[in-house]
Amino acid sequence: MLQEQSELMSTVMNNTPTTVAALAAVAAASETNGKLGSEEQPEITIPKPRSSAQLEQLLYRYRAIQNHPKENKLEIKAIEDTFRNISRDQDIYETKLDTLRKSIDKGFQYDEDLLNKHLVALQLLEKDTDVPDYFLDLPDTKNDNTTAIEVDYSEKKPIKISADFNAKAKSLGLESKFSNATKTALGDPDTEIRISARISNRINELERLPANLGTYSLDDCLEFITKDDLSSRMDTFKIKALVELKSLKLLTKQKSIRQKLINNVASQAHHNIPYLRDSPFTAAAQRSVQIRSKVIVPQTVRLAEELERQQLLEKRKKERNLHLQKINSIIDFIKERQSEQWSRQERCFQFGRLGASLHNQMEKDEQKRIERTAKQRLAALKSNDEEAYLKLLDQTKDTRITQLLRQTNSFLDSLSEAVRAQQNEAKILHGEEVQPITDEEREKTDYYEVAHRIKEKIDKQPSILVGGTLKEYQLRGLEWMVSLYNNHLNGILADEMGLGKTIQSISLITYLYEVKKDIGPFLVIVPLSTITNWTLEFEKWAPSLNTIIYKGTPNQRHSLQHQIRVGNFDVLLTTYEYIIKDKSLLSKHDWAHMIIDEGHRMKNAQSKLSFTISHYYRTRNRLILTGTPLQNNLPELWALLNFVLPKIFNSAKTFEDWFNTPFANTGTQEKLELTEEETLLIIRRLHKVLRPFLLRRLKKEVEKDLPDKVEKVIKCKLSGLQQQLYQQMLKHNALFVGAGTEGATKGGIKGLNNKIMQLRKICNHPFVFDEVEGVVNPSRGNSDLLFRVAGKFELLDRVLPKFKASGHRVLMFFQMTQVMDIMEDFLRMKDLKYMRLDGSTKTEERTEMLNAFNAPDSDYFCFLLSTRAGGLGLNLQTADTVIIFDTDWNPHQDLQAQDRAHRIGQKNEVRILRLITTDSVEEVILERAMQKLDIDGKVIQAGKFDNKSTAEEQEAFLRRLIESETNRDDDDKAELDDDELNDTLARSADEKILFDKIDKERMNQERADAKAQGLRVPPPRLIQLDELPKVFREDIEEHFKKEDSEPLGRIRQKKRVYYDDGLTEEQFLEAVEDDNMSLEDAIKKRREARERRRLRQNGTKENEIETLENTPEASETSLIENNSFTAAVDEETNADKETTASRSKRRSSRKKRTISIVTAEDKENTQEESTSQENGGAKVEEEVKSSSVEIINGSESKKKKPKLTVKIKLNKTTVLENNDGKRAEEKPESKSPAKKTAAKKTKTKSKSLGIFPTVEKLVEEMREQLDEVDSHPRTSIFEKLPSKRDYPDYFKVIEKPMAIDIILKNCKNGTYKTLEEVRQALQTMFENARFYNEEGSWVYVDADKLNEFTDEWFKEHSS
């Protein structure tokens, strides 16, 4: 019965949802049946109940719907069909059961007791509990009908295993040693253990019972309750189980309460129980019963003392009150006096404030008067009224401006005198008469009129100039050059590029040849890249002149030398290189005129070209042609002026001091700001200096129909990858590319030099670093990553298709060829046809490329050029868009690049786009370039050196530049979105519409591509941080900390700042040319040597004392005085000088010490000494070994007064030198250290020479080991250490670099004394090679092969 109830409960728990769902479905079908009516009768099949609970629910449902048979006819039919199926199954079951019962033997007896034992045993086994022995000793019950095989066990007796430990111990004679053990009085422990175990097991069983345990009674079925009613005994078993569980859990509490109760009753019984408390035995145990209370009796003496104490307190209180009253009166008096004093001070302060306000008002009035006067002076200066300006300046008494004006006037006067001197010198050479100038004429002389005193009007070009007709501005340029010629001066023709400086120079030569009858010879010096163009121009414009083109191979030049020697030519056209190479031939002529093209090459007055021309060549006139007369600073402009007019501009310092002040905003901590008046005054004086000797016209002035040139600065964002790399390089001067990456250190760090250059590379494109591309794009294929990782490429990805669609052609200028390689991949990916020209392009290829690009129907869209190689001598006006990918430090290089397209012949507006990365080093470079252009604008452009602009125009232009410098707006800081970019790029409204359309098409294509990849939105155009590989997203501070050295001590070391490198010019050049040493190492080496020299001079060594304390004899002091030596000691030594001198005589008996005196002349040898120390040599000069005092000749010392350093060394031989030149040597008891050192060296050297031939033989055999593939010597890579410049990280990663030459050197000088040390050094060399190079590389393989060879060699020679 219990089993059936449990089965019923489990069935209800497990299958109730299924039956409920089935009944719900039947109910829904019944409702649907009622709605359908008689139209159609669907059949419903109810699944058979799988438990009695489901059957009961089906009965409940059947009873419930019997009251409404019409509405539930279909459901009733389905339930009755189910009941029929159940009845049929029951009949089948009973039939099978009867068949089974009939098959059982009639004589079989059912043993209920045995079955119960079997069940109990199974339950015990289920709980992993041992079965008791009496369960195992069951009688053997066999069925008579069953047949068994009888086995004879007579031969084999089973082994009896006893579980009784005591019995087994007793049988073995192992009785317990504790014979006096007493049994517990509270029962059997085994019984207690079994009871506790059963209680815990029962608690576990009750806790594991399900929470939804319920009981179902058949009485409720008979009462026909609905399914929503709860059973009357639903929670009976659950409550009983909870009561039993809580009762069992109370057992511990009951035990503790019982223990407390027993303890409390037993311990408090004699206090709480009356008859025990009143017992005499209990009372006797209490001490209080036996003690009598003490009676306190007052004493008279104590009373008297108390009264005396009270009187004393009252007396003191009165005295204190009197004292307080006196102090309060004093305080009141002081407060009264203070208030009176404060009121007096307040009146004084008020009077002072009135006086100060009066003085401030007077100062303001005076300031207004000064400003009003300054404005009047400025107005007079602008109106060019010099007399009024000087009068106002004299009234103002402005000493600063007066001094400035006086100095500039003196400089202009000196220049005027120099101009006259040069003109007079030229006149004397030509035999003309020199007219003296009076003082009155000197004061009224105009500087420009002095220079161009002789004027000559030119209306037509020379007849032998037949190549074409000169334009008006070219005739004016010819007229200016002829005026210089007439006035015996030289000048600079600085017309903007494209205005025909070449033609004007040829016209000057033809004019002098035809009109002035000056038959030359003329020398024209040009760059090699433009000599072809000059040759063509001479052939076209002046074919009648006998022109020699001096260039080519030595044989070609040799064939022309005879013609040059005899002077059978009119013009010699050559290059800078041959001017220097063949100066012995070319400098023999007295040249009539020297013309130098691209004259900014002469900006360095100390260059070899300037030196050669100035010192070897003789010429009557000089002319410099340059489109950029001022590229960086004013001294470069002075260098050009000094070259053409050496007599006039002969002091660079004077020129820079007076005219560089308004532009030199750096160089001192306190910046000297000039007022607008001072700036105008200085610049006007500078214009006065330059105007006679410099002519510059701009294309926009002389060619009015030339289209405009519009330059726009486009700001580009940094991608996530660029930001990470930029911060790494900025903070650590290195990149973290992950451990194991080729080219990086063991920790994955790639150290780099020249931080600014590396930052520029990162701004251009991160893939310039191969290690970065290997991590981000391992396949190195062309994909969207090319523009997603770089902001500039992302911008070009949006811009270039628009230019292509609108028919514009693009010139793109770069500073780095690596970026050009990446751009080529990008253009190929975008299917844009391009051409490339850089420094490696040959001259003949350049001409072909220019012709192909400039062809009328050329299909080339883009021309990639390097700024330095493609910025000169190219005509590319068929393109109308120039993109400056990265800005050059020299802004004139970018201007030259822009003028490739903006030149005469251009028909479209030229749009210049300069790409600048936001918040990067490129902004600093651009700012610096703008400063250089600003100087050029103020000095050159504002001068309007075209000989026709008025003073008002010059002043207006100059004022506009100065105002724009102070009020420069930063409206181009933010990056441009698509709409703003289209506004910038579009040259018309139609292009704006076209560009907007292209942007929409691009966005639609990006959405389609994202959808094809399964993305909801397109990825950002620039790669983000979360898309980068893990290497670039982790915190790299720890990696860089590992590379750094450990800090020394707890005190932070101060960083030492050096303001020079300490190298001479020769040492600097040697360091630059040395491949085995970087410039930083050379500077560091030089500083260490200088520090050692300083310590040696000060005497601060480990075994030296910086005092003169122990001078042994008085004769030594007199010796120093007689030879006029002065000892140079530290401040501490000087402080104790008198004391130590007095003690010297008394200490003569102490051990002798060495005094080493080093004169200032020894400093010449410090470089050699430091070099020998750094190389590890132990060289000691013989003079130092043999003598302790080095003294120079007395006569020389008296003249030069050399500074001496006195060094006192302990435990050394003392050598004294008397006035007569004799030496006295005092030897210590022990052997001389010098002899010991010499003996030790001799012994070491002889021992090292013993192994050196053997090692040399080993090296020779190693060098004979050749590779099987290409037969290269395996030792070739190990001969010397790699270059520090090429492999700077090698010396950071490898702790002990080693090479064959180092091993041979160490063997030769005795560092290695045994073959074992040589073997270890070779092993170190091979380990370094295997550690630094990848496994499988040829260096790695060579190291393994050589290692095997040396191991075999050492085994043979060790035996």
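Using the three backbone atoms N, Cα and C, a Cβ is placed for every residue, glycine included.
Although substitutions are noted, the structure shown does not include any of them.
Feature annotation from Swiss-Prot assigns domain 'Helicase ATP-binding' to 482-647; the stated evidence is sequence analysis.
A C-beta separation below 8 Å, combined with a sequence spacing of at least six in one chain, links GLU496 (ATP binding site) to GLY627, ARG696, ARG697, LEU698, LYS699, ASP899. Feature annotation from Swiss-Prot assigns ATP binding site to ASP495, GLU496, MET497, GLY498, LEU499, GLY500, LYS501, THR502.
Neighbour density for SER505 (mutagenesis position): within 10 A of its CB lie 25 other CB atoms from the protein chains shown. While the structure shown retains the original residue, Swiss-Prot records the mutagenesis experiment SER505 to Phe with this note: Temperature-sensitive.
Mapped onto three states, the DSSP output places PRO646 (mutagenesis position) in coil. Within its own chain, PRO646 (mutagenesis position) has SER614 as residues 6 or more apart in sequence whose C-beta sits under 8 angstroms from its own. Among the mutagenesis experiments that Swiss-Prot reports, PRO646 to Leu is described with the note: Temperature-sensitive.
Experimental mutagenesis is annotated in Swiss-Prot for CYS763 to Tyr, with the remark: Temperature-sensitive. Reduced sporulation efficiency. A sphere of 10 angstroms centred on the C-beta of CYS763 (mutagenesis position) encloses 26 other C-beta atoms.
The mutagenesis experiment LYS792 to Glu is recorded by Swiss-Prot, whose note states: Complete inactivation. In this view, LYS792 (mutagenesis position) is surrounded by 26 other Cβ atoms within 10 Å of its Cβ, with every protein chain counted. According to its DSSP assignment, LYS792 (mutagenesis position) is helical.
Per Swiss-Prot, domain 'Helicase C-terminal' is recorded for 795-956.
Annotation for SER806 (mutagenesis position): same-chain Cβ neighbours under 8 Å, separated by at least 6 residues, are GLU991, LEU994, PHE995. As a published mutagenesis entry, SER806 to Leu appears in Swiss-Prot alongside the note: Temperature-sensitive; when associated with M-881. Altered cell cycle distribution.
Annotation of the mutagenesis experiment THR881 to Met in Swiss-Prot: Temperature-sensitive; when associated with L-806. Altered cell cycle distribution. A strand conformation is recorded for THR881 (mutagenesis position) in the three-state DSSP classification. Long-range Cβ proximity for THR881 (mutagenesis position), meaning a same-chain Cβ under 8 A and a gap of 6 or more residues, is found for PHE803, HIS808, ARG809, VAL810, LEU811, ALA901, VAL910, ARG911, LEU913.
The domain 'Bromo' feature in Swiss-Prot is assigned to 1257-1357.
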Spatial separation of CYS763 (mutagenesis position) from LYS501 (ATP binding site) - C-alpha basis, Å: 38
Beyond the site residues ASP495, GLU496, MET497, GLY498, LEU499, GLY500, LYS501, THR502: chain residues whose C-beta lies within 8 Å of the centroid, for ATP: GLY627
Local Cβ density at LEU499 (ATP binding site) - other Cβ atoms counted within 10 Å: 24
Mapped DSSP class for GLY500 (ATP binding site), helix or strand or coil: coil
Under 8 Å by Cβ from THR502 (ATP binding site), same chain, sequence gap 6 or more: ASN533, TRP534, GLU537, ASP597, LEU625
For LYS792 (mutagenesis position), the one of ASP495, GLY498, GLY500 that lies nearest, given that the binding-site residues are compared by Cα: GLY498
For the domain 'Bromo' (1257-1357), residues assigned helix / strand / coil by DSSP: 61 helix, 2 strand, 38 coil
CYS763 (mutagenesis position) to GLY498 (ATP binding site) - Cα separation in whole Å: 33
Protein Cβ atoms within 10 Å of MET497 (ATP binding site), excluding its own: 20
Distance from GLY498 (ATP binding site) back to SER505 (mutagenesis position), taken between C-alpha atoms, in Å: 14
